Structure formats: C-alpha cells, structure tokens
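Asker: Swiss-Prot feature annotations, pasted as is:
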BINDING   His68, His70, Lys162, Asp285  Zn(2+) 1 binding site
BINDING   Gly75, Gly76, Glu77, Thr106, Tyr137, Arg169, Arg233, Ser289  substrate binding site
MUTAGEN   Glu77 to Asp or Gln  Reduces activity 100000-fold
MUTAGEN   Tyr137 to Ala or Phe  Reduces activity 1000-fold
BINDING   Lys162, His201, His230  Zn(2+) 2 binding site
MUTAGEN   Arg169 to Lys  Reduces activity 1000-fold
MUTAGEN   Arg169 to Met  Loss of activity
MUTAGEN   Arg233 to Lys  Reduces activity 1000-fold
MUTAGEN   Arg233 to Met  Loss of activity
MUTAGEN   Asp285 to Ala  Reduces activity 100000-fold
ACT_SITE  Asp285  active site, proton acceptor
Amino acid sequence: MIDYTAAGFTLLQGAHLYAPEDRGICDVLVANGKIIAVASNIPSDIVPNCTVVDLSGQILCPGFIDQHVHLIGGGGEAGPTTRTPEVALSRLTEAGVTSVVGLLGTDSISRHPESLLAKTRALNEEGISAWMLTGAYHVPSRTITGSVEKDVAIIDRVIGVKCAISDHRSAAPDVYHLANMAAESRVGGLLGGKPGVTVFHMGDSKKALQPIYDLLENCDVPISKLLPTHVNRNVPLFEQALEFARKGGTIDITSSIDEPVAPAEGIARAVQAGIPLARVTLSSDGNGSQPFFDDEGNLTHIGVAGFETLLETVQVLVKDYDFSISDALRPLTSSVAGFLNLTGKGEILPGNDADLLVMTPELRIEQVYARGKLMVKDGKACVKGTFETA
C-alpha cells in the first residue's frame, strides 16, 4: 500500500509543456523524485496531502543536460594562478542544469580523475545528477584503475573517456593509441551497461577531424560512440563536423564559443544541412578558464566560463532563427540523453526523473526541480552547495 504522506506528491498545474515535444497545456504529477503522470487535467485531490503549484501562463520543460563541464576546475595554461576553482552547485542549477558530465582538460598533473569522481559523487548527494569521463587531454589516458576499460566498466559514475586531438596542447596521439582508447571505452561500456563514449576535444589544427576518420579506418568502434566537441571554434572544422554528422556521427557545439560560428548559428546551419537534431548537442565547457585579451593580444585577465550561454542559445534559436521551443530545447535535453543513453533523462514522461524547468514565456528561468526537489525559486537558488554561503 502506498504511503501517500511519505511520497510527497507535487502537482504542477496549467503550464505549457514542452517535453521537449509540444504537449500543450498539461499537468504533471511528481513524487519520490519521479514523474508519476502527465495529462491535460489531473485533479488536485487525486492523492491526499498533495502540494499544488499553479504554473498558468508559464512553460515547463526538461532540465538541461550539460555534458562538458570542468567540475573541479580547468585552466592553468597561463600558470598556477590561472587554475579555476571547483564549480558551485548553484551556478549549475540557476542556469537550468540538472544533469552534468564532468571532465578534465589540459591539466592532468595537478588535477586527477579520482578528485573528479569525488566531486561527481558530491553533486549527486547535493541534489543533481552527475557523471564523469575518465582521461584528459593526455593519451595514454590518466585513469583511476589503470585502465580506461576498467574505469568505465566498474566505476559507477564513469561513462566514457576524453582526449584531445588536433591541438598543440594534446599529447599528439597516433591512430593506434586513439583506436585502443576508444575500443577500451566501448568494451567497458558493454561490460558496465554504460554508453562507453569517447569525447574528442577539438583544437584549431588544420588536421581537424582527420584523426577520428583514421581511427574509424583502423578499428571497429561505431561512429555513434565518438563525439567531437568545440566543433564551432573555426569554420573549416565546423564544415568537417557537418560532414561527420551526415555520416551518422553526433557533434557537440560549445555555447561559450561565440565566434566564428556562434552556437545558435551552428545548430541552425546543421538543421539546414539536413542533420537531425538528435545528432546535434550543445554544452557549455563551463567552469573552465575564459581569457580576455587587449587589442595587442596581451592577456589582461582571466575569468571563469559560466553556464548562462546555454539558455541564451535557446533564446536566440527561438528569436532569431525561428526555431520552435521544442526544437531549440532538444540539443540540451533529449539529444544529449539519447547520445549518452541516460535512462530517465531529457524528456518529461511518466517514470522519468523529475528534472524540470519552469520558464516565463520569454524563456527566463523561474524554477528548477532536480529529481523532484525545488532547487531554484524566482530565478535564485534556494538550495546551495555544502560550502556555499546562504
């Protein structure tokens, strides 16, 4: 028999639901961190002691899934003082991020996969959903167990591996190292019931995606398990990325890169090229270092990349590129969940996790629920991380 009091039911009434598909005006019933029901009219007395939230005139959509975040900090390329700090929970939730994938960057000397794993687990305890990629720019990969395959297979939060290619900061890996790494991630994923993906940080080298094509020629890892990211950082790379997506690959556009290919422009161009939105994702590269230069190219100061560009990209897609709200949301919701095989994420459906955003008609975030818990109210975090000030 259900203990309705313990279940803590919440009924979200009257919002325009984008699940992300347009469902019109709907009610959503939530309990125990899950979506229990979605219908055009759910009576408020369907269960006793139900908290009713009137969302008339507002939009309800899935929480954002940001698959590229430097959870324990990034940077360091301009010396020790440019190492960015760990991310705070509220920076994620106030940007609408309810699920996150952490990773390392250039620095795998003073930062370690073990520390990233601890941070990932901490964020799960603080209320959102978090996973990680093992490895970093360096190849062979820095790992926890000594093996990419073991990390992915047996460590609960590890779902794949990351490396860098076509970048002066990479380890200049040859095709056989890349193929072995991707194959280990793939097999580890099979053994552990994980996606087993390989994420490639893309640099500005004119080689662009050629190392990935060489990998595909020399091993049998499916193209669907390989993800080039930062593909909008230069025009030739972006053009190659579109061709990669036409061949069946998925591409990741970085929201914090505003030129030469702005994120909304990149998504729009992909759609114009006939690429399904299911194979286009958007991520922030958040919490990494963000350098600023003067007119002579001198470094003036370094900030920390934020997450606001995710929502801004959605807004620009709707306002400037005539995207439906449904399609504008997909690269941050269902497309990411599909690529990473994140069961229960990315769609508002019965049985899925209650990761929900409440937005105004102008697409401003008002409330954020993560696994059914209210994390943001009136646009401000009402739940803070362990060491955040109230």
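Just so it is clear, glycine is given a Cβ too, placed from its N, Cα and C backbone atoms.
Since the structure is predicted, the reported quantities are computational estimates derived from the model, not experimental observations.
Describe each of these features in terms of where it is and what it packs against.
Answerer: Around the Cβ of Asp285 (mutagenesis position), the number of neighbouring Cβ atoms within 10 Å comes to 24.
Residue density at Arg169 (mutagenesis position): 14 other Cβ atoms are found within 10 A of its Cβ, drawing on all protein chains shown.
Glu77 (mutagenesis position) is surrounded by 14 other CB atoms, counting those within 10 A of its CB over all protein chains shown.
The Cβ of Tyr137 (mutagenesis position) has 22 neighbouring Cβ atoms from other residues within 10 Å, across all protein chains displayed.
Annotation for Lys162 (Zn(2+) 1 binding site): same-chain Cβ neighbours under 8 Å, separated by at least 6 residues, are Leu103, Leu104, Leu133, Thr134, Gly135, Ala136, Tyr137, Thr198, Val199, Phe200, His201. Look at Lys162 (Zn(2+) 1 binding site): DSSP puts it in a strand.
Reduced to three states, the DSSP call for Arg169 (mutagenesis position) is coil.
Proximity of Arg233 (mutagenesis position) to non-local residues of its own chain (separation of 6 or more, Cβ distance below 8 Å) is seen for Met202, Gly203, Asp204, Thr254, Ile257, Pro260, Val261, given in sequence order.
The DSSP secondary structure for Asp285 (mutagenesis position) is coil.
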Asker: Count the other Cβ atoms sitting within 10 Å of the Cβ of Ser289 (substrate binding site), across every protein chain shown.
Answerer: 20
Asker: Could you check which of the binding-site residues (Gly75, Gly76, Thr106, His230) sits closest to Arg169 (mutagenesis position), going Cα to Cα?
Answerer: Thr106
Asker: What Cα-Cα separation, expressed in whole Å, is found between Thr106 (substrate binding site) and Glu77 (mutagenesis position)?
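Answerer: So the alpha carbons of Thr106 (substrate binding site) and Glu77 (mutagenesis position) sit roughly 8 Å from each other.
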Asker: Near the Cβ of His70 (Zn(2+) 1 binding site), how many other Cβ atoms are there if near means within 10 Å?
Answerer: 26
Asker: Within 10 Å of His68 (Zn(2+) 1 binding site) by C-alpha distance: pick out those among the recorded positions Gly75, Gly76, Glu77, Asp285, Ser289, and say none if nothing qualifies.
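Answerer: Correct set: Asp285.
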